[in-house]
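The domain 'Protein kinase' annotation in Swiss-Prot covers 484-798 and is backed by sequence analysis. The ATP binding site annotation in Swiss-Prot covers 490-498, K511, 606-611, 649-654, 687-689. Quoted from Swiss-Prot for the published mutagenesis E492 to A: Markedly reduced affinity for histone H3 and reduced histone H3 phosphorylation. K511 to A appears in Swiss-Prot as a mutagenesis experiment; the accompanying note says: Strongly reduced enzyme activity. Annotation source Swiss-Prot lists active site, proton acceptor at D649. Among the mutagenesis entries in Swiss-Prot is H651 to A, noted as: Strongly reduced enzyme activity, markedly reduced affinity for histone H3. Under the heading of mutagenesis, Swiss-Prot lists D707 to L and annotates it as follows: Markedly reduced affinity for histone H3 and reduced histone H3 phosphorylation. According to Swiss-Prot, the mutagenesis experiment D709 to N carries this note: Markedly reduced affinity for histone H3 and reduced histone H3 phosphorylation. D716 to L appears in Swiss-Prot as a published mutagenesis result, with the remark: Markedly reduced histone H3 phosphorylation.
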Amino acid sequence: MAASLPGPGSRLFRTYGAADGRRQRRPGREAAQWFPPQDRRRFFNSSGSSDASIGDPSQSDDPDDPDDPDFPGSPVRRRRRRPGGRVPKDRPSLTVTPKRWKLRARPSLTVTPRRLGLRARPPQKCSTPCGPLRLPPFPSRDSGRLSPDLSVCGQPRDGDELGISASLFSSLASPCPGSPTPRDSVISIGTSACLVAASAVPSGLHLPEVSLDRASLPCSQEEATGGAKDTRMVHQTRASLRSVLFGLMNSGTPEDSEFRADGKNMRESCCKRKLVVGNGPEGPGLSSTGKRRATGQDSCQERGLQEAVRREHQEASVPKGRIVPRGIDRLERTRSSRKSKHQEATETSLLHSHRFKKGQKLGKDSFPTQDLTPLQNVCFWTKTRASFSFHKKKIVTDVSEVCSIYTTATSLSGSLLSECSNRPVMNRTSGAPSSWHSSSMYLLSPLNTLSISNKKASDAEKVYGECSQKGPVPFSHCLPTEKLQRCEKIGEGVFGEVFQTIADHTPVAIKIIAIEGPDLVNGSHQKTFEEILPEIIISKELSLLSGEVCNRTEGFIGLNSVHCVQGSYPPLLLKAWDHYNSTKGSANDRPDFFKDDQLFIVLEFEFGGIDLEQMRTKLSSLATAKSILHQLTASLAVAEASLRFEHRDLHWGNVLLKKTSLKKLHYTLNGKSSTIPSCGLQVSIIDYTLSRLERDGIVVFCDVSMDEDLFTGDGDYQFDIYRLMKKENNNRWGEYHPYSNVLWLHYLTDKMLKQMTFKTKCNTPAMKQIKRKIQEFHRTMLNFSSATDLLCQHSLFK
């Protein structure tokens with residue numbers, strides 16, 4: 001072994017044989033066990049080691065790490081001679097100061113103890129979070145709390161490719177003694193994620209109480225969105241309340257948290273706790289958003305995004321006496337670098353080419369396991385996003401349980417709901433009266449007196465009721481042979497498959513979701529009746545807006561029917577699945593493994609057309625883009641007024657376009673009807689996985705407060721929007737913040753101006769004027785508080 005002194009930035013690695021392989025280890029000799037020094041702390045500065053551990057818990061560079069034999073935590077001295085071993089006399093001793101051990105945080109090999117053998121670690125699966133581990137968003141002093149970090153999860157036990165999605169978002173702790181009883185008015189649906197329970201105020205802690213002046217709170221939705229002054233006042237008050245609440249959560253003990261051992265239910269009740277205004281820390285989840293996975297690309301753009309996120313954290317911790325102007329704060333956002341079209345196409349092809357299918361054997365042409373790491377950097381976000389987005393738990397709660405000033409303020413939508421909710425609506429496809437005549441949100445109200453077994457039966461009955469059935473029916477009941485013969489697969493997701501067919505001479509989309517079965521579907525557990533019920537009702541509520549009077553729009557995809565069927569997958573659908581797989585490539589498992597008793601939910605939607613992303617080069621002109629923005633803004637504004645709705649995931653894959661012969665499209669907002677030039681296209685909004693809505697005192701939302709992977713994406717403005725939403729609502733996703741709709745409209749406008757090309761160039765004065773208006777819309781829209789505010793006040797829609 002060479003005896004030269006290491007350079008200042010070099011790292012000492014232990015070698016397990018002589019250089020050039022001239023001398024090999026004796027096969028029968030065991031290595032002596034390594035003993036750590038008794039007192040390591042006296043040799044080092046405690047701040048250096050703590051900083052290293054905070055920077056990356058997964059690294060072995062910490063000199064105080066007892067598990068790293070290369071850095072024993074004390075100055076290097078002469079090695080202890082092993083029994084029977086030889087040490088060359090001419091080998092000089094090395095003296096290495098602790099300063100040389102301050103290495104840059106980066107992924108490194110973890111050396112296992114020699115007595116355990118030197119077998120190579122198995123490669124990570126594509127769905128395994130890659131990159132350095134992150135600290136939990138809660139302060140580390142509460143050792144009894146679970147770490148919400150998704151990357152600490154190990155490999156899935158089931159062995160499926162996406163099987164990790166079930167373990168990524170489940171809590172494994174059991175309730176501690178003395179835990180408060182969960183509130184029955186909150187239903188936590190699913191096993192995918194967890195809702196952090198607020199900690200109670202310690203008995204010995206006394207904080208000064210400050211009363212809030214009711215005059216400073218908005219009295220209606222109009223006042224909440226009418227001007228910048230009221231908006232700033234609302235946000236400052238909400239920020240004060242939330243900082244106190246997060247301070248109370250941090251001050252609790254491990255016994256204050258509510259967890260269930262099965263990971264299915266974790267609930268909180270925050271409104272019954274006494275709110276006191278104090279200097280609370282940052283909200284949960286805010287401390288770790290600045291940590292981003294190492295992608296292997298050290299570029300100025302990445303450093304710029306890190307700096308932008310760091311500035312957001314500094315802004316979030318501004319003292320309460322300092323007022324940050326709302327408009328200036330939003331206009332100074334930093335946009336991450338976007339991928340080129342070539343990069344996006346390459347990533348998509350890699351994703352489709354190298355996905356391991358369930359039950360397939362690896363042949364000589366299969367993707368080699370040792371090359372998984374570069375692929376993980378390419379498709380990590382795509383697969384992780386898919387693995388949890390369709391299996392998010394929906395939180396169903398009462399309005400009083402959501403501590404939001406927006407919620408407690410008098411809402412115009414409350415009176416409108418009572419006026420417009422009890423009328424029969426027309427089926428968009430057939431024109432006949434629909435089987436469901438009014439809202440079904442009341443079905444989500446918790447039944448406090450039911451036991452677990454009765455609750456499960458009740459959920460099944462509710463689903464059957466929405467399907468107008470008494471029990472499951474065969475596939476042939478809703479998909480007769482002539483309908484199946486015309487089926488063509490058009491999409492897929494972790495939830496299942498989407499097919500297109502013809503019903504009554506009209507194209508429709510069929511979405512098939514497996515439920516209540518023991519088999520993993522595409523690596524994830526199947527949904528239950530309890531989990532699928534909110535999905536059905538949300539789709540129905542937004543579809544019903546097409547038949548309302550006071551607030552009406554056809555901008556959300558129409559839901560024609562829902563059925564619960566039982567049986568194995570029909571052969572004609574398998575044939576359509578095979579054709580899609582051979583032409584486009586499928587990332588899903590072939591659905592041929594279901595038994596005869598398998599249950600499915602079959603949702604029939606109107607056919608919405610092609611998504612905006614695929615139409616990026618096919619639109620005629622910027623006038624069409626203006627019509628699309630107008631339709632989207634109007635649809636979101638109507639949903640805000642009627643359902644206090646936030647979409648929260650309106651990327652350009654969730655905007656569908658189809659041709660229409662109508663010259664103008666009609667909508668009604670707060671009783672006032674208006675029209676929009678269609679330019680030959682009708683827009684439909686889809687995918688309500690992350691959405692939030694409220695009706696009849698019931699709030700349904702998706703809690704993503706602990707899902708750090710949602711906020712660490714990179715390479716597109718879309719991922720900045722998730723972080724901006726989190727900053728806007730202080731990571732409290734049950735509250736109503738219509739500004740999130742403005743953020744997504746800004747994202748779509750950005751796409752149209754920078755990543756879409758049009759057949760007709762801006763050569764005429766009229767086209768140039770439209771382009772200037774859209775550019776002005778892009779520059780100024782972040783100063784508006786909601787889609788309703790944009791629609792009514794911005795000059796683009798005048």
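Backbone N, Cα and C atoms are what each Cβ position is placed from, and that goes for glycine too.
Put simply, of the recorded positions D649, H651, T689, D709, the one whose Cα is nearest the Cα of D716 (mutagenesis position) is H651. Note on proximity: of the mutagenesis positions K511, D707, D709, the one nearest I490 (ATP binding site) is K511, by Cα distance. Compared over the binding-site residues G608, G653, the count of CB atoms lying within 10 A of a residue's CB peaks at G608. Here the candidates are the binding-site residues V494, V498, G608, T689. The one whose C-alpha lies nearest to that of H651 (mutagenesis position) is T689. The shortest Cα-Cα distance from G653 (ATP binding site) to any of the mutagenesis positions (E492, D707, D709) is found for E492.
Reported as a whole number, the C-alpha separation between E492 (mutagenesis position) and D649 (ATP binding site) equals 17 Å. It is 19 Å from the Cα atom of D649 (ATP binding site) to that of K511 (mutagenesis position). In this structure the C-alpha atoms belonging to D709 (mutagenesis position) and K511 (mutagenesis position) are separated by 27 Å. According to DSSP, D709 (mutagenesis position) is assigned to a helical segment.
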